[in-house]
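J.: Supplied in structure tokens, the structure appears directly below.
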Amino acid sequence: MKTALLLEKLEGQLATLRQRCAPVSQFATLSARFDRHLFQTRATTLQACLDEAGDNLAALRHAVEQQQLPQVAWLAEHLAAQLEAIAREASAWSLREWDSAPPKIARWQRKRIQHQDFERRLREMVAERRARLARVTDLVEQQTLHREVEAYEARLARCRHALEKIENRLARLTR
């Protein structure tokens with residue numbers, strides 16, 4: 001009974017932290033947030049740390065059910081340390097301005113958004129031309145639409161290639 005109450009309390013703390021961290025949980029930082037012994041994840045978002053803490057809570061529940069006392073003790077201590085670290089990080093988030101993305105990264109993120117918009121518009125144009133091609137019966141117009149579809153597909157391929165390069169560049173910059 002006592003164990004069940006403690007598990008519920010840990011679950012409540014995790015839920016509270018998830019709500020408290022929700023506004024900033026997806027923001028990545030340039031440097032690691034925590035020591036490697038505390039969190040195994042390489043991601044620099046609070047969401048990844050919250051997910052890992054949730055996984056550890058599930059592992060703790062399983063260990064309690066299996067009555068694996070040494071594992072229960074270690075997992076409980078580790079989970080408590082993780083929750084405490086996340087709470088400290090959530091409290092200190094406003095002080096992390098020095099770790100925000102530099103202008104160079106922001107510029108690449110804008111380029112990514114712009115290229116994603118280009119990709120979406122090109123897909124729409126290809127779909128629209130294909131729909132018109134399916135309805136047209138005139139041979140000359142079919143050939144014209146077919147050339148347009150090929151041209152838009154080539155543009156789409158170049159756009160996707162550029163988007164992939166931008167994603168790779170952002171990945172390198174945020175390592």
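Yeah, the Cβs are placed from backbone N, Cα and C, and that goes for glycine too.
For the mutagenesis result Arg33 to Glu, the note given in Swiss-Prot is Reduced loading of DnaB in vitro, does not complement in a priB-priC deletion. Record note (Swiss-Prot), mutagenesis Glu89 to Ala: Reduced loading of DnaB in vitro, does not complement in a priB-priC deletion. The unchanged residue is displayed. The annotation that Swiss-Prot gives for the mutagenesis experiment Arg96 to Ala reads: Loads DnaB in vitro, does not complement in a priB-priC deletion. A mutagenesis experiment is reported in Swiss-Prot for this position, Arg121 to Ala, and the note states: No longer interacts with SSB, does not load DnaB onto SSB-coated DNA substrate in vitro, does not complement in a priB-priC deletion. While the structure shown retains the original residue, Swiss-Prot records the mutagenesis experiment Arg155 to Ala with this note: No longer interacts with SSB, does not load DnaB onto SSB-coated DNA substrate in vitro, does not complement in a priB-priC deletion.
Locate each feature and note its surroundings.
T.: The number of other CB atoms found within 10 A of the CB of Arg33 (mutagenesis position), across every protein chain shown, is 20.
In sequence order, Arg33, Phe34, Leu46, Cys49 constitute the residues six or more apart from Glu89 (mutagenesis position) in its chain with CB-CB distances below 8 Å.
DSSP assigns Arg121 (mutagenesis position) to a helix in the three-state reduction. Sequence-distant neighbours of Arg121 (mutagenesis position) (same chain, 6+ residues apart, CB-CB distance under 8 A): none.
In the shown protein chains, 15 other C-beta atoms lie within 10 A of the C-beta of Arg155 (mutagenesis position).
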